Amino acid sequence: MTSVLIVEDEESLADPLAFLLRKEGFEATVVGDGPSALAEFERSGADIVLLDLMLPGMSGTDVCKQLRARSSVPVIMVTARDSEIDKVVGLELGADDYVTKPYSARELIARIRAVLRRGADNDDAGADDGVLEAGPVRMDVERHVVSVNGEPITLPLKEFDLLEYLMRNSGRVLTRGQLIDRVWGADYVGDTKTLDVHVKRLRSKIEEDPANPVHLVTVRGLGYKLEG
């Protein structure tokens, strides 16, 4: 049974959500603060964590940092603040998705399933002798070969690295900061225009209509996402 750890100090939100999750076949555990969340995760683990950003005693961002330091468990950040900066911070800390209050419990459960499914798909892709697939794109990492709809394409090293990282996180929003750190390194001192140029070049090679991309899409104010 898939286990969900709900970290939420508002019982009026947490209890009905836990009830609905159990009806849908999940195992749900509710804790109301950050230290309890970390202790429960150490004790029992979880397949996915729903993490409120505003918690008493320890913020959700601090909890996320500590979770990421010890585990790759999927995290969905739940926040009452709808600002872009909060979403960017959550994603850069390693959250897999974010939901803004008030939310539909049914929508949240759908997002939980989507995040879990993406994780399973990415694990399967990574286990297949270094072969990744997303939409029409197929990448053989070890042989450094990429094809689109079965036709080989040529990618310079940085474009290859960028596409590989996007494919390993297919369906997940990646911020510009995450992409730059991964492909150019944390000590990169340029601006984000370099990333945008590389994205434009990738689109010209993997999209049927690069001006209206459907695979490598922009998530306004956040970054980019490669659709599977």
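Placed from the backbone N, Cα and C atoms, the Cβ positions cover glycine too.
None of the substitutions listed is reflected here, since the structure keeps the original residues.
Bear in mind that the values here come from a model prediction, so they are computed numbers and not experimental data.
The domain 'Response regulatory' feature in Swiss-Prot is assigned to 3-116.
Per Swiss-Prot, mutagenesis ASP52 to Asn is noted as: Cannot bind DNA. If you take the C-beta of ASP52 (mutagenesis position) and look for same-chain residues 6 or more apart in sequence within under 8 angstroms, you find VAL7, GLU8, ASP9, GLU10, GLY60, VAL78, THR79.
In the domain 'Response regulatory' (3-116), the DSSP tally of helix, strand and coil residues is 56 helix, 24 strand, 34 coil.
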